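Have a look at the structure below, then the notes.
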Amino acid sequence: MQDSSLNNYANHKNFILMLIILFLMEFARGMYILSYINFLPTVTSIAVAITSLAFSIHFIADASTNFVIGFLLKKFGTKIVLTTGFILAFTSLFLVIWFPASPFVIIFSAMMLGIAVSPIWVIMLSSVEEDKRGKQMGYVYFSWLLGLLVGMVFMNLLIKVHPTRFAFMMSLVVLIAWILYYFVDVKLTNYNTRPVKAQLRQIVDVTKRHLLLFPGILLQGAAIAALVPILPTYATKVINVSTIEYTVAIIIGGIGCAVSMLFLSKLIDNRSRNFMYGVILSGFILYMILIFTLSMIVNIHILWIIALAIGLMYGILLPAWNTFMARFIKSDEQEETWGVFNSIQGFGSMIGPLFGGLITQFTNNLNNTFYFSALIFLVLAVFYGSYFIVNREKAK
């Protein structure tokens, strides 16, 4: 009994420390990717094309690394992989201090940061306890969201004081996360040293076995990301609000999401499978309705209400969807499978803005992008709703 209690305490301590490490790395990512490089064209000679390329390469590196990181963790162990990641992130962001306007350094740092964050995410997802998955996944996604947003806001404030003087803060945050890692005992589901060909065959096998999940993983990210390029224009040109009022809408949505992740996500645990199905299906349908409604809104107060509803639903849909995916994963393939899932999700987030921007540009109508995003959630609702009904009938 005492050994069990000590083991539970150790697992809890490791989980909390990994949450803090995830928060710090996402904090650094928010500072650099969402704030620093976006402001560079306004305060230095860096061209917008360079920062846009850096932004894209960051997420390409992230998605590509996710595809193989689970296998690398099993082959080389967590210490080598994570330490390498911290070295890459720290070194690349440290270079920004000395070369704040170098196109090569800006792009290189973005790529290295994308690679470095990948193993931390995979370890977090594979270490969640099954009987507490909804609750713990709420904490994981909360740490991710809080880190990104606070990092972005914090760097925005520092840039207002001086555009490049506080660049050292980014590498400092990574260094703190790196030091904390040495107080964590990370355990994988198993270790193997299989040859590369065998690991490639396993990637193909994992992909084939989870094809049912890929539409949901890919299209959810694409549908949300498709709105990113048009939302600022929609807010300022259609609703005619200030940047501050638009920011308030984002903050309200973030607060709703945070509250849902911290308090509502635990509802997923110890509930029936049908309850989980209901949350997922309701989430897809509600998203479709809310996003479609955005195309007709011209009042900022109604927009704030919709932002709150979207945030609340997102905060419970993510853990529910994660729990649904987890039921398909073999216990000894946690790291590999979550890595592949994260990679597919990353590609969805990359193609979403591309489609959203192109639809608006070629149709010259912002509403068409809202219709596109809403249609995706309608397709997901029909596809997975049909699966849930068929699966429920088979279970009887």
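Cβ atoms here come from the backbone N, Cα and C positions, even for glycine.
So, quick note: what you're seeing has the original residues, none of the substitutions.
Values in this document were obtained by computation on a predicted structure and should not be read as measured data.
These features come from Swiss-Prot:
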MUTAGEN   Glu26 to Ala  Flippase activity is about half that of wild-type; when associated with A-62. Mutant is insensitive to transmembrane proton gradients, maintaining basal activity. Shows a strong growth defect at low pH. Cannot rescue the growth defect of the deletion mutant in the presence of 5% CO(2)
MUTAGEN   Asp62 to Ala  Lack of flippase activity; when associated with A-29. Flippase activity is about half that of wild-type; when associated with A-26 or A-144. Cannot rescue the growth defect of the deletion mutant in the presence of 5% CO(2). Can rescue the growth defect under overexpression conditions
MUTAGEN   Trp121 to Ala  Cannot rescue the growth defect of the deletion mutant in the presence of 5% CO(2). Can rescue the growth defect under overexpression conditions
MUTAGEN   Tyr314 to Ala  Rescues the growth defect of the deletion mutant in the presence of 5% CO(2)
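A separation of roughly 19 Å, to the nearest angstrom, links the Cα atoms of Tyr314 (mutagenesis position) and Glu26 (mutagenesis position).
Taking the Cα atom of each, Trp121 (mutagenesis position) and Glu26 (mutagenesis position) are about 10 angstrom apart. Cβ contacts within 10 Å of Asp62 (mutagenesis position), excluding its own Cβ and spanning all protein chains shown: 27. Straight-line distance linking the Cα atoms of Asp62 (mutagenesis position) and Glu26 (mutagenesis position), rounded to a whole number, equals 13 Å.
Taking all protein chains in view, 21 other C-beta atoms sit within 10 angstroms of the C-beta of Trp121 (mutagenesis position).
Here the mutagenesis positions are Glu26, Tyr314, and the one whose Cβ sees the fewest other Cβ atoms within 10 Å is Tyr314.
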